[in-house]
Amino acid sequence: MKIVLVLYDAGKHAADEEKLYGCTENKLGIANWLKDQGHELITTSDKEGETSELDKHIPDADIIITTPFHPAYITKERLDKAKNLKLVVVAGVGSDHIDLDYINQTGKKISVLEVTGSNVVSVAEHVVMTMLVLVRNFVPAHEQIINHDWEVAAIAKDAYDIEGKTIATIGAGRIGYRVLERLLPFNPKELLYYDYQALPKEAEEKVGARRVENIEELVAQADIVTVNAPLHAGTKGLINKELLSKFKKGAWLVNTARGAICVAEDVAAALESGQLRGYGGDVWFPQPAPKDHPWRDMRNKYGAGNAMTPHYSGTTLDAQTRYAEGTKNILESFFTGKFDYRPQDIILLNGEYVTKAYGKHDKK
């Protein structure tokens, strides 16, 4: 079978660390395994435009492997060219860069799987870290030291504690719930969550979280809001000018879910106006982020409030080990014809939705 693997280039960094599996040089650690079984592996980082390496190989690819960190956007146009495509594997978590509805509604017998759970702890830790970076005003403090400066007042005037704050998560699934667990030791005033379904009673009681069923009511109460929801038709552009106007003035917003959940220009304007005190995360749209993306340079009135990074929260070396192994397990199940996938990994099975996290579920 022909397998197309789309990853980022790591250059010298791949030689520095052999466990940097998620790059073109190290190929998820599966290149020799695939070769030994007689499969053809094409590995590339070139994924944009009709002349890209990805587009060159799509027509006869049996399997495409992609990641959320350097996503191969599997669009309607590309799917129409992919006459042999049987399986798409996301090495990581998040299949929003694949046109799942088009696969489902056109009857294409393509399965889409991801390595569920492979990086939930990694992302949850990053969320809490980003909250601390924003609330404690860490970035400009560190920049002072790098620039050989020392002006405590300039930092302290915009630095706060997490203790005593009301913190809300939009989404309380695998990542969102772990964020709530990790926030408990900080002694927040209250933990809130917004989700389409309530947590089990025992799970709510464990973290002391309260469900708020109206998102405008949720953000109006919160000092800190974190987005931990998948990207789909219902969440794309959810954090826009209108919803931001409902936030408590001077709130902090953290988004490690997907960049397109937020309207980039609206977030930047809210930060610059003071409606938001800070915004941080690691997800952008598109990815890699253009050099002129408004989130690169936005600041609050004190020249702070920006805690953006490249998309790496879910691709720590520990996470890469997990999603590389999970990808291999999915492929092995496919090659042997057992198709005994972990149920939580299946997004589409032969074109039919298995998960409730994505899709319209209205095949015509």
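Including glycine, each Cβ sits where the backbone N, Cα and C put it.
Here Swiss-Prot describes E53 to V as a natural variant; the accompanying note says: In strain: 2.2159 and NCYC 1513. In the three-state DSSP classification, E53 (variant position) falls within a helix.
Per Swiss-Prot, mutagenesis F69 to A is noted as: 2-fold decrease in substrate affinity for formate, but no significant change in affinity for NAD. A significant reduction in catalytic activity compared to the wild-type. The DSSP secondary structure for F69 (mutagenesis position) is coil.
Neighbour list (N119 (mutagenesis position), Cβ cut-off 8 Å, at least 6 residues apart, same chain): G92, V93, S313, G314, T315, T316, A319, R322, Y323. N119 (mutagenesis position) carries neither a helix nor a strand DSSP state and counts as coil. As annotated by Swiss-Prot, substrate binding site applies to V93, N119, with the evidence given as sequence analysis.
Annotation of the natural variant K108 to R in Swiss-Prot: In strain: 2.2159. Counted within 10 Å of its Cβ, the other Cβ atoms near K108 (variant position) come to 16, all protein chains included.
One mutagenesis experiment named in Swiss-Prot is N119 to H, and its note says 80-fold decrease in substrate affinity for formate and a 1250-fold decrease in substrate affinity for NAD. A significant reduction in catalytic activity compared to the wild-type.
Quoting Swiss-Prot on the natural variant I145 to N: In strain: 2.2159. DSSP gives I145 (variant position) a helix state.
The secondary structure of T256 (NAD(+) binding site), as reduced to three states from DSSP, is coil rather than helix or strand. The NAD(+) binding site annotation in Swiss-Prot covers R174, I175, D195, P230, L231, H232, A233, G234, T256, D282, H311, Y312, S313, G314.
For I175 (mutagenesis position), the same-chain residues lying six or more positions away in sequence with a CB closer than 8 A to its CB are V120, V123, A124, V127, N228, T256, A257. What Swiss-Prot notes for the published mutagenesis of I175 to A is this: 2-fold decrease in substrate affinity for formate and a 12-fold decrease in substrate affinity for NAD. A significant reduction in catalytic activity compared to the wild-type.
Reduced to three states, the DSSP call for Q197 (mutagenesis position) is coil. Looking at Swiss-Prot, you'll find the mutagenesis Q197 to L noted as follows: 4-fold decrease in substrate affinity for formate but no significant change in affinity for NAD compared to the wild-type.
Among the sequence features in Swiss-Prot, the mutagenesis site R258 to A is noted as follows: No catalytic activity. Its Cβ placed at the centre, R258 (mutagenesis position) has 24 other Cβ atoms within 10 Å.
Every protein chain shown contributes to the tally, and the Cβ of Q287 (mutagenesis position) ends up with 19 other Cβ atoms within 10 Å. A mutagenesis experiment is reported in Swiss-Prot for this position, Q287 to A, and the note states: 2-fold decrease in substrate affinity for formate and 3-fold decrease in substrate affinity for NAD compared to the wild-type; when associated with A-311.
Within the same chain, residues at least six positions away from P288 (mutagenesis position) with a Cβ under 8 Å of its Cβ are H70, P310. The note that Swiss-Prot attaches to the published mutagenesis P288 to T is: 380-fold decrease in substrate affinity for formate and 3-fold decrease in substrate affinity for NAD compared to the wild-type; when associated with E-287.
Quoted from Swiss-Prot for the published mutagenesis K360 to A: Exhibits no change in substrate affinity for formate, but shows a 4-fold decrease in substrate affinity for NAD implying that L-360 side chain forms strong interactions with the cofactor. A higher reaction rate is observed at an acidic and basic pH values.
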Discussion item. Going by Cα-Cα distance, which of the recorded positions (I145, D195, L231, H311) sits nearest to K108 (variant position)?
Written reply: L231
Discussion item. If you pair up every Cα among R174, I175, D195, P230, L231, H232, A233, G234, T256, D282, H311, Y312, S313, G314, the residues annotated as binding NAD(+), what's the maximum separation in angstrom, rounded to an integer?
Written reply: 25
Worksheet item: Counting Cβ atoms within 10 Å across all protein chains shown, which of the recorded positions Q197, S313 comes out on top?
Response: S313
Worksheet entry | Using Cα positions only, nearest of the binding-site residues to R258 (mutagenesis position) (L231, A233, H311) | L231
